[in-house]
Amino acid sequence: MPLGHIMRLDLEKIALEYIVPCLHEVGFCYLDNFLGEVVGDCVLERVKQLHCTGALRDGQLAGPRAGVSKRHLRGDQITWIGGNEEGCEAISFLLSLIDRLVLYCGSRLGKYYVKERSKAMVACYPGNGTGYVRHVDNPNGDGRCITCIYYLNKNWDAKLHGGILRIFPEGKSFIADVEPIFDRLLFFWSDRRNPHEVQPSYATRYAMTVWYFDAEERAEAKKKFRNLTRKTESALTED
């Protein structure tokens, strides 16, 4: 859906008439030309600076392999940005717009009640065939309900550069290939409804991801983590 230069007053209409219906019907959607060239360039330049100054580190695997870095499974380099850091004004503006879109979706997201989100994960696939194998963002109820990815790749040609995000919507007879083109914003459900992969990239590929949390599921996940931590500490003390 091409949007040109978004005005804040348009966000509620976009959320209610496009994002909500698409999420319920197919599980994902994307908006093109989200920020416009000028602001999008500001975000891109800041991300490039983070990359060039060595701020990015190898992405880690979650689940049973939590904390493990295996480059053949996940080849990106990442850092986390809150938006209040010096020089991150454009990123902060981007995050505020995404926040407003999700806020306007509100109760129409079904069972979810969104109160918070993660920091922004800035990611770079450095080329050389790096990608991310098929996975689910939230397979075990950690609270994440919506994944939002903003792409930053100018003149991207998927036939030459690869790097497609391929989504395998649960229960659907199709797959969805999303090219990571500059100024594109993607939304999809974070749970098992949307297994996905990043296909091998043969050029530097930048993206920024935020996850929105369902309040109840997130609280329960934190409670389970605290209980597990206490049990582990107790077992270590007994030993």
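Cβ atoms are placed via backbone N, Cα and C, with glycine included.
Heads up, this one's the original sequence, none of the swaps are in it.
Around HIS196 (mutagenesis position), the C-beta neighbours below 8 angstroms that are at least 6 residues distant in the chain are ARG134, HIS135, VAL136, LEU165, ARG166, ILE167, PHE168, PHE188. Feature annotation from Swiss-Prot assigns Fe cation binding site to HIS135, ASP137, HIS196.
In sequence order, CYS124, TYR125, GLY127, ASN153, TRP156, HIS161, GLY163, PRO180 constitute the residues six or more apart from ARG205 (2-oxoglutarate binding site) in its chain with CB-CB distances below 8 Å. Marked as 2-oxoglutarate binding site by Swiss-Prot on the basis of sequence analysis: ARG205.
Taken from Swiss-Prot, the feature domain 'Fe2OG dioxygenase' covers 116-214, and the record attributes it to sequence analysis.
Among the mutagenesis results in Swiss-Prot, HIS135 to Ala has the note: Eliminates hydroxylase activity. The residue drawn here is the original one. Cβ contacts within 10 Å of HIS135 (mutagenesis position), excluding its own Cβ and spanning all protein chains shown: 15. A strand conformation is recorded for HIS135 (mutagenesis position) in the three-state DSSP classification.
Here Swiss-Prot notes a mutagenesis experiment, ASP137 to Ala, with the remark: Eliminates hydroxylase activity. Cβ contacts within 10 Å of ASP137 (mutagenesis position), excluding its own Cβ and spanning all protein chains shown: 20.
Looking at Swiss-Prot, you'll find the mutagenesis HIS196 to Ala noted as follows: Eliminates hydroxylase activity.
Same-chain residues that are not part of HIS135, ASP137, HIS196 yet have a Cβ within 8 Å of the Cβ center of the Fe cation site turn out to be TYR132, ARG134, VAL136, THR147, SER190, ASN194, PRO195, GLU197.
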